[in-house]
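Here is the structure we will look at, set down as structure tokens.
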Amino acid sequence: MGSLAAEKTVTGWAARDASGHLTPYNYTLRKTGPEDVVVKVLYCGICHTDIHQAKNHLGASKYPMVPGHEVVGEVVEVGPEVTKYSAGDVVGVGVIVGCCRECHPCKANVEQYCNKRIWSYNDVYTDGRPTQGGFASAMVVDQKFVVKIPAGLAPEQAAPLLCAGLTVYSPLKHFGLMSPGLRGGVLGLGGVGHMGVKVAKSMGHHVTVISSSARKRGEAMDDLGADAYLVSSDAAAMAAAGDSLDYIIDTVPVHHPLEPYLALLKLDGKLILMGVINQPLSFISPMVMLGRKAITGSFIGSMAETEEVLNFCVDKGLTSQIEVVKMDYVNQALERLERNDVRYRFVVDVAGSNIDDADAPPA
């Protein structure tokens, strides 16, 4: 892609305002630093958070914004101090691309909880430039925030694991919920939820999918291998399932009550929140007190856990269920994702979309 010292012009697909509609956008990458890796983007998954950010649902969006944080690409250049990667490596980039490296979370190697973390897009890098994500032809990323995609994992399959797969793996590991025989619940059967079923089943758990309707019963049990299916609006079934689960992975990204799901937990059970919601959630305290239950949360995972989950999926033969689309379909894909019309993750074939040839309107 040229000299390391030179800035590189690339094309991404950017939101220009809170409509969230993406169009081609030309911009320059920062100069490659000593520990930077230049990645030619091959594939990028589409996460529900991309909708939140593109449409300013969280109130902090800055435009133009190139979304995408489930990035798989090929290393094309490396800085002189890069030791982990070389040209030709297939690598992944996830939700964050920077941290302070000095705080307690950073020193404990859980850098995703650093208060000075730098998001892969809709943020400002240390040089003052806006960060832009993986709906683009290339990225420049510090080697600390790059992982190698292991052999045996197709790049388009790897993309959702960098967010959706990692997001369910990390809390199960952290909270000691990896032992065979546990009974887990997965609330919501989208991109994260379907990986929750697959990961938990591969750990030997009895898995119950919890959904608001019976519509996904067949795919949950027949396609994904869930052991049980619970319709949350069925009061009798919910009552019969009370005190039966060791944990629930709550992936729902919209406001919803917590009390019906707290009632499903055993003594010391955990309700693990993963959906990004910008409204307060509520519950009455006896729902947790009278079972020593915990409402907790988890945010993606560390770089070490990212490597772990990729290798875990290779070892267990796990793949994400995806629909691959070209970049010129990305707006339709976002619309379909918003109405839950995907099984279960869109992945954009960036390299196959020839986006550098697109005509970009003025910024």
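Cβ from N, Cα, C; glycine included.
Summarising the annotation, Swiss-Prot assigns Zn(2+) 1 binding site to CYS47, HIS69, GLU70, CYS163 and lists similarity to another entry as the type of evidence. Just so you know, the Cβ of CYS163 (Zn(2+) 1 binding site) picks up 26 other Cβ atoms within 10 Å once every protein chain is counted.
Residues annotated as NADP(+) binding site in Swiss-Prot, with similarity to another entry given as evidence: THR49, THR167, 188-193, 211-216, THR251, GLY275, 298-300. Neighbour list (ILE300 (NADP(+) binding site), Cβ cut-off 8 Å, at least 6 residues apart, same chain): GLY94, VAL95, ILE96, GLN112, CYS163, LEU166, THR167, SER170.
The annotation Zn(2+) 2 binding site is assigned in Swiss-Prot to CYS100, CYS103, CYS106, CYS114 on the grounds of similarity to another entry. Other Cβ atoms within 10 Å of the Cβ of CYS103 (Zn(2+) 2 binding site) number 15 in total over all chains. Following the DSSP three-state reduction, the secondary structure of CYS103 (Zn(2+) 2 binding site) is coil.
For the mutagenesis result GLY185 to Asp, the note given in Swiss-Prot is Loss of activity. Its Cβ taken as reference, GLY185 (mutagenesis position) is surrounded by 29 other Cβ atoms within 10 Å in the chains shown.
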(request) Sort GLY185 (mutagenesis position) into helix, strand or coil using the DSSP assignment. (result) strand
(message) Using Cβ atoms only, which residues of the same chain lie under 8 Å from HIS69 (Zn(2+) 1 binding site) while being at least 6 residues apart in sequence?
(response) CYS47, THR49, ASP50, VAL93, GLY94, VAL95, TRP119, SER120, TYR121, GLY133, GLY134, LEU162, CYS163
(request) Fewest other Cβ atoms within 10 Å: which of the binding-site residues CYS47, CYS100, CYS106, LEU189, VAL192 wins that one? Let me know. (result) CYS100
(message) In whole Å, how far does the CA atom of GLY275 (NADP(+) binding site) lie from that of GLY185 (mutagenesis position)?
(response) 15
(request) Could you check what DSSP calls GLY275 (NADP(+) binding site) once collapsed to helix, strand or coil? (result) coil
